[in-house]
Amino acid sequence: MLKYLVQRRFTSTFYELFPKTFPKKLPIWTIDQSRLRKEYRQLQAQHHPDMAQQGSEQSSTLNQAYHTLKDPLRRSQYMLKLLRNIDLTQEQTSNEVTTSDPQLLLKVLDIHDELSQMDDEAGVKLLEKQNKERIQDIEAQLGQCYNDKDYAAAVKLTVELKYWYNLAKAFKDWAPGKQLEMNH
């Protein structure tokens, strides 16, 4: 099955590669992560390059699909590309959305600046906790957007999620006095 889907990759979706997790083969937001991981491991055991001929391409496609679907940001970007042909992985598209909400960028930059000036771990942990809560809130809102087919709101939330994910990376890189880079 996987071999067939990989060979006709141009018509298949990542959801089709995991028929037990997604029996309807339709893009959905809410995912049973443990079921996805279990099915991924089973398929990987069958199609790993060491186990099957032509396994390298199949394994690579399977890896890409799994990592896209398990990560909320990448999943949302993928769903928007699939459902509305909006590619938020392209910087220009993402920037167009950001310019429509300059307050978002200012808020992210303010928090990033505050983080770079911090010298105590307790303050950083508090900011990091607040950022994790923002991310969880946006992920919940995205679920509602996809259920309601409100793709315009999903676009804005996905761009916002990308900024908060990048800020989460800055928390991991933080050390007192260390210069932090801000990616967007």
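Each residue, glycine too, has its Cβ placed from N, Cα and C.
As recorded in Swiss-Prot, the features of this protein are as follows:
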| type | residues | note |
| --- | --- | --- |
| DOMAIN | 13-82 | domain 'J' |
| MUTAGEN | Lys20 to Ala | Decreases JAC1 ATPase activator activity; when associated with A-35; S-38 and L-41. Abolishes JAC1 ATPase activator activity; when associated with A-35; S-38; L-41 and A-48 |
| MUTAGEN | Arg35 to Ala | Decreases JAC1 ATPase activator activity; when associated with A-20; S-38 and L-41. Abolishes JAC1 ATPase activator activity; when associated with A-20; S-38; L-41 and A-48 |
| MUTAGEN | Lys38 to Ser | Decreases JAC1 ATPase activator activity; when associated with A-20; A-35 and L-41. Abolishes JAC1 ATPase activator activity; when associated with A-20; A-35; L-41 and A-48 |
| MUTAGEN | Arg41 to Leu | Decreases JAC1 ATPase activator activity; when associated with A-20; A-35 and S-38. Abolishes JAC1 ATPase activator activity; when associated with A-20; A-35; S-38 and A-48 |
| MUTAGEN | His48 to Ala | Decreases JAC1 ATPase activator activity. Decreases vegetative cell population growth. Sensitive to high temperature. Abolishes JAC1 ATPase activator activity; when associated with A-20; A-35; S-38 and L-41 |
| MUTAGEN | Pro49 to Ala | Decreases JAC1 ATPase activator activity. Decreases vegetative cell population growth. Sensitive to high temperature |
| MUTAGEN | Asp50 to Ala | Decreases JAC1 ATPase activator activity. Decreases vegetative cell population growth. Sensitive to high temperature |
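Mapped onto this structure are the features recorded in Swiss-Prot.
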residue	record	contacts (Cβ under 8 Å, 6+ apart)
Lys20	mutagenesis position	Arg35, Glu39
Lys38	mutagenesis position	none
Arg41	mutagenesis position	none
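Just so you know, the Cβ of Arg35 (mutagenesis position) picks up 13 other Cβ atoms within 10 Å once every protein chain is counted.
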